[in-house]
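In what follows, a single structure is set out as structure tokens and then discussed.
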Amino acid sequence: MASLPLGPQPHALAPPLQLHDGDALKRRPELDSDKEMSAAVIEGNDAVTGHIISTTIGGKNGEPKQTISYMAERVVGTGSFGIVFQAKCLETGESVAIKKVLQDRRYKNRELQLMRPMDHPNVISLKHCFFSTTSRDELFLNLVMEYVPETLYRVLRHYTSSNQRMPIFYVKLYTYQIFRGLAYIHTVPGVCHRDVKPQNLLVDPLTHQVKLCDFGSAKVLVKGEPNISYICSRYYRAPELIFGATEYTASIDIWSAGCVLAELLLGQPLFPGENSVDQLVEIIKVLGTPTREEIRCMNPNYTDFRFPQIKAHPWHKVFHKRMPPEAIDLASRLLQYSPSLRCTALEACAHPFFNELREPNARLPNGRPLPPLFNFKQELGGASMELINRLIPEHVRRQMSTGLQNS
């Protein structure tokens, strides 16, 4: 297997920004001409913790201008993109997360353009943005987002560190919301996230609401236009990406979400490859050697390549004996070699594995109500009535019709 010509195998985390990736950063003639980003450029923003940042928002369409000040409290994430820090709004006391990224003055930031119109309970919301400069005259874009204190990665680690499995109810609740967020971004703005993993899934520990975050690798995929294949963190990377496909679809996110589901069920990554070639080996050990047709669906250039013939490992043997059969069935529908055979995010939401969440008396284990799960809007646009009826429980439909009559 080591001779597979699968391209470079650097770090587990693919670089979030590739300038040769289509329109990774859209060309902009003049930075200051973007009226929606008319916030003042803040100077002297070298320090983070304890630093106070003041910026002006509003002032469009006759709105009054408003000064908002943030006190930077602590760094919560770092990467090749820059840093994310928690801050407190001094005017309201509200906690926010600010992602600070180095900005090329010649381009628009794609993450900002994609996040602006997004509005969904399971997607992190962008409050506003502003620019800041350092003493070295570097320009930074600051994305101000809602602050959610936990990640799915840390929640899972809480269980595994004490040799426990995540309760199956929480596996259902968290993965359902992941698919609901993906259903929204895939259908409404038409965005592929391209880096779905536990670290990019935020969890509110009180409400157990899940939010998809970090759109630094995200892109609107246009049919016929090539994209980079070296994308997505390794353990969650779809096989067509490992095969070097450049005309992939949003089904790469479905594969990643399937890997997250399996990880929550197992307590560890399903495909823990040490490099790109080993990643494919780990997948083949479970799914077996792909057929010629499956290889053609992933990347037609590989159909004549000879792979060692390995039989698929039965899914029920991948998981422990007491695993609900619905969980195994869902994992098998998500983790398919052929991208077109993977179920869509909406179809995943309707899967029987999540039926417990649709019960009229469904509650959190502590008796509190569930986070919003059925307030679908635009993402149902292309769905069949049969699918909609499976997605929205009868008791919710009755409430909706009663509400409409009363209004």
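Positions of Cβ are set from backbone N, Cα and C atoms, glycine also.
Here Swiss-Prot flags 70-354 as domain 'Protein kinase', drawing on sequence analysis.
In the three-state DSSP assignment, the secondary structure recorded for V84 (ATP binding site) is strand. Cβ neighbours of V84 (ATP binding site) (same chain, under 8 Å, six or more residues apart in sequence): V75, V76, G77, T78, A97, I98, K99, K100. Annotation source Swiss-Prot lists ATP binding site at V76, G77, T78, G79, S80, F81, G82, I83, V84, K99.
DSSP classifies K99 (mutagenesis position) as strand under the three-state reduction. Listed in Swiss-Prot is the mutagenesis experiment K99 to R, annotated as follows: Abolishes kinase activity.
Cβ neighbour count for D195 (active site, proton acceptor): 24 (other Cβ atoms within 10 Å of its Cβ, all protein chains included). Reduced to three states, the DSSP call for D195 (active site, proton acceptor) is coil. Look at Swiss-Prot and you will find D195 tagged as active site, proton acceptor, backed by sequence analysis.
If you compare every pair of Cα atoms in V76, G77, T78, G79, S80, F81, G82, I83, V84, K99, the residues listed for ATP, the longest distance is 14 angstrom. The number of other Cβ atoms within 10 Å of the Cβ belonging to K99 (mutagenesis position), over all protein chains shown, comes to 28. The domain 'Protein kinase' (70-354) scores a mean pLDDT of 95 in the predicted structure.
Note: the CA-CA distance between G82 (ATP binding site) and D195 (active site, proton acceptor) rounds to 17 Å.
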